[in-house]
Structure formats: structure tokens, C-alpha cells
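Visitor: I'd like to ask you about the structure that follows.
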Amino acid sequence: MAAAQAVEEMRTRVVLGEFGVRNVHTTDFPGNYAGYDDAWDQNRFEKNFRVDVVQMDEDTLEFDMVGIDAAIANAFRRILLAEVPTMAVEKVLVYNNTSIVQDEILAHRLGLIPILADPRLFEYRNQGEEEGTEIDTLQFRLQVRCTRNPNAAKDSSDPNELYVNHKVYTRHMTWVPLGNQADVFPEGTIRPVHDDILIAQLRPGQEIDLMMHCVKGIGKDHAKFSPVATASYRLLPAITLLEPVEGEAAEELSQCFSPGVIEVEEVQGKKVARVANARLDTFSREIFRHEKLKKAVRLARVRDHYIFSVESTGVLPPDVLVSEAIKILMGKCRRFLDELDAVEMD
């Protein structure tokens, strides 16, 4: 029985010890363990695989993906970072820039501003094309001039009161429709995601006047096209109490973990520790600093249970980004199968 439990732990758990991490390699391949049928089976995979949405709001999404290998999870993460397309500033035509920010630095800043535009409605611009069209380009104008405020108090030293337009924000960017874009996109739908991003600061007499061309691209070409601020995953924590922990030791144990992981209950007049929500733990391994407690707890992670966290830049909702990443991964698989079918067998 103990041997079977040890094998099951090696197959399904990554164990965090005091001086190292065990079972880090995937070992559930055919023939590795006697009595285990680890051969690939489509029906079994479909039965065990699931996706559970845990939390979602306007910009963030947390979901569980269960029943997959690390290679698939990491491929999915990399697609979110580098292969889901967005629209971003690619070319900046500077007509006048008398601010202290150099033209090339200003253009770089503008490129990193997330643009609220659905990239699925646009095409990639063909390489070598200089002039954009309504199907592959968005155009923005930025024209701001700083002047003195004639109504400012004489003893004021606050630039916000002394000057007009001394701070250039993304709200100053004006969309200039190309072709029939004004008919396709309602007013206010094409704009920077946030209107309070500071671009530059001016002083009286200084001016920025330029035109921006936004094109469709992917993060693999440039990070400005990446649709996510963060896209990460971690394995589901599995914390097990190997022996009862009571009294002051229970309180001490709860302090070794993230809030909410260990709860202390009153049982027959005694304080008793129990694992309440292992998911919340960050695995600081603080428990191994306490000689009396470290043997009472086993820290592990479930090998095939991935907790994904996706934070959108605001260009698209996070659930849309995830669905687009799934489509891209499916397309890669189809192309791979087509290549295999095209190979002539000897």
C-alpha cells in the first residue's frame, strides 16, 4: 500500500522539501510504472481535461486548466504573450516637436500606448507598403501647444495653474478616420485604452504636432503588440497536515502561510489547525524555519492542475484573448498535421 502511494505521489505531485524539490520531471509515460496504463487515450484525456473560470472582471481573468502537461500550458502562455495580434503605433510623422523629448523617444512612447481597436476587424499591412488603407491602418493626430494662463494668480508656482496644456496626455490624441472607417466604427470606439497616460510635458511656446499610423502586429515582432500586461501560470498547491497541530503551535503554523491557507478552529476546547484553502499559498516555505513544525506538513503541487492568471492591457477583454489564443494553438496543430500528411512515406 505504501509503495503504491509513493508511486502515485511521484506521478501526480511535485513535492517541495526543505533542501530541494522532488518529482519535477514528468514520468507518466507508457511502461514507466508497472500496473499503470499511461498510454495516450483520447477519450480519457477528454474525460479528465477541464477548464474552470475562477474569477473574471474587465481586465483580469483567473482560470484553472486541469489535465494537461507543462508543455501545453507553456505553449498557451507564450501564445498569449507573443502571437495574439493587436493594433499599435508603428509610424510617427513628426511635423513639429519643440519639447525636450527627442523625436525618437517620443515615437517610442507613443508606440507603447495601448489602442482600443479590435484587431480582428483589420488586416496585416503587406510588407513594403508605405501608404495605409482603411482595412489595415488607423490614424491618430496629436497637436498640442503650451501657453501661459492669463488668469493664473501672480504668486502661484504651480505649473498646473500657470500653464495651459503643459501636460500632454493620451486624451489629446484624435482619431482621423481613413476611407469609410467613420461609417464602420462609431465615434469614440477607436481611441487609446486610457486617456490619462502622460506622454510629455511642455512649457509656454513649446509644441508637439505629429501624425501616428497604427498597424496590426504580434508581440513576437515587438512587445508593443502584446495584448497582455501579464500572462502566467502556477501549479495548484496541495498542503497536507501529517499530524495534528494544536494549541499555540496551531497559531504559529497559521502564521507560516499566506492568509486564509491555515485556519485555527476550536475543537473540544482546544485550538486545532486545519488546511482551509491551499490555493492561496505562495509557497514561501517559511514552515521549514520552524523545527517543531516542519515535519508536520507536506508541501506539494498538483502536477497537471494549472492556475492561469491573465491581465489584459485593455485592448480586448481577457476572455476574448484566451479564446483567440486557443484558436491560434488549434491552427498550429492543424498545420502540423497537414505537414505530416504531406510527407511521403517510404
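Residue numbering: from 1, along the chain as shown.
Placement of Cβ uses the backbone N, Cα and C atoms for every residue, glycine included.
Original residues fill every noted site, and no substitution is shown.
Since the structure is predicted, the reported quantities are computational estimates derived from the model, not experimental observations.
Dumping what Swiss-Prot says about this protein:
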MUTAGEN   ALA73 to Arg  Temperature-sensitive defect in the interaction with RPB14
MUTAGEN   ALA73 to Asp  Unable to interact with RPB14
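Map these features onto the structure and tell me what's around them.
Guide: The Cβ neighbour count for ALA73 (mutagenesis position), using a 10 Å radius and every protein chain shown, is 17. DSSP assigns ALA73 (mutagenesis position) to a helix.
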